[in-house]
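As recorded in Swiss-Prot, the features of this protein are as follows:
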- Gln167, Gln303, Gln304, Asn309, Trp410: alpha-D-glucose binding site (BINDING)
- Gln167, Gln303, Asn309, Asn339: beta-D-glucose binding site (BINDING)
- Gln167 to Asn: Reduces D-fructose transport with no significant effect on D-glucose uptake. Reduces susceptibility to inhibition by compound 3361 (MUTAGEN)
Amino acid sequence: MKKSSKEISSSQSLKNGGSDHFFNTSLMYVLAACLASFIFGYQVSVLNTIKNFIVIEFGWCTGNKVECDDSTLKSSFLLASVFIGAVVGSGFSGYLVQHGRRFSLLVIYNFFILVSILTSITHHFHTILFSRLLSGFGIGLITVSVPMYISEMTHKDKKGAYGVLHQLFITFGIFVAVLLGMAMGEAPDAKSVDALGEFQKIWWRLMFFFPCLISILGIVLLTFFYKEETPYYLFENGKIEESKKILKKIYGTDNVDEPLKAIKDAVEQNEAAKKNSISLMRAMQIPSYRNVILLGCILSGLQQFTGINVLVSNSNELYKEFLSNKLITTLSVIMTVVNFLMTFPAIYIVEKLGRKTLLLCGCAGVICAFLPTAIANQIDSTSAFVKNLSIAATFVMIISFAVSYGPVLWIYLHEMFPSEIKDSAASLASLVNWVCAIIVVFPSDIIIKKSPTILFFIFSGMSILSFLFIFFFIKETKGGEIGTSPYITMEERQKHMGKSAV
């Protein structure tokens, strides 16, 4: 019996590890990029378990109150410096990705080799602060480069699932950073004057060096195995046959006319936008474009006010208010394991439930976690029940974030903007995200020492605001074509881009 063309196409797709399966050629490219996501998570969390060891080795706090207050301020700067650097990096990322998505990843990996070496040999506050600022700069580049690479290197039906891998590897990096920190032993008090052991003096430096090894692996993969640029970038630069070739790998079939046409349409729209000078500044003067940019920036900024980066970068300090030193790092490790594992469900439900529904569920989870906890702490923060409730609340929050706001935001930011402003608008939204991270993380050390209840009230209140904002203003993007936006009609875009955008 003669097979139909559909059957032949299907069998060929299976033979090539096509798009019907989660594990296929496209996934290999995505994983090579997600090593940068791992570095992102690792760098954000690495100070969580070793910060106090650094304070002791550098002798920032030896018992004098003024000296120790100054030490707390230094610790706050070290925590926030990554996010300050990320603001600059995310602002620069839009320029970098214009030279190639794969190229930007190679720049990032080479950059982190240098940064890892610099951080591991530091001996002074100013040098470690500078190296942490550089780490943040690299992270800022990652926030735009990796999601864009994944979005353009992925089958249309897998964009959501593969997009979640960016967040999954971030959580894995967070987990590994805290796990390696366990080798340092019991979390010390920053005011301790006891000298560190030889192993501890070496180990915290090796922890800073570790991303260098991951970066080398990333360079090897992108240089020798996954050498192609994204099909969108290739087509945009006139390399149509090369674009078609990589699309065949991604889709697992020789028939790639439909995705090629989608890229062609998106590139033509983008070309028309460039001819008509739809810059970010001009877009902000056009109501329809300004609205979608503001929505993306607000959504991105609100993510930080769930409190995620306080838990990721400073959970040890928070848990000190509720636990003995012996259990602090262990609990932080358990928290990062939960964070990592609970990102997996998002891979499967992001395409089933959609982006908006997941965002709403995540905000509701944070509200349910922190609001009762804040009220309970206000009534009696000394009771064992309230302390246990506070610890449980952090886990409920982590679970809620891991399956929703964490992975979905970065997918959404690359689906909500039309192609003519996508690069610059996504970069601006990422920049806003990092500015808000600084606002939240920098005072966290001081606020935790004063009263964790304040943080619980802030995070629950902002999550209520986030829920209302998403419910009333955010639209679904699931299943949308590349380069389109549910917020701006093609007619509206043509009005500003010209008829050539059709």
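Using the three backbone atoms N, Cα and C, a Cβ is placed for every residue, glycine included.
Features per Swiss-Prot, on structure.
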residue: Gln167; record: mutagenesis position; Cβ within 10 Å: 29
residue: Gln303; record: alpha-D-glucose binding site; Cβ within 10 Å: 24
residue: Gln304; record: alpha-D-glucose binding site; Cβ within 10 Å: 23
residue: Asn309; record: alpha-D-glucose binding site; Cβ within 10 Å: 25
residue: Asn339; record: beta-D-glucose binding site; Cβ within 10 Å: 29
residue: Trp410; record: alpha-D-glucose binding site; Cβ within 10 Å: 27
Whole-Å Cα distance, Asn309 (alpha-D-glucose binding site) to Gln167 (mutagenesis position), is 13
Determine which residues of the same chain, besides Gln167, Gln303, Gln304, Asn309, Trp410, have their CB within 8 A of the center of the CB atoms at the recorded alpha-D-glucose site, and list them by sequence.
Ser300, Ile308, Phe401, Tyr405, Gly406, Leu409, Asn433
Taking DSSP three-state, what's Asn309 (alpha-D-glucose binding site) in: helix, strand or coil?
helix
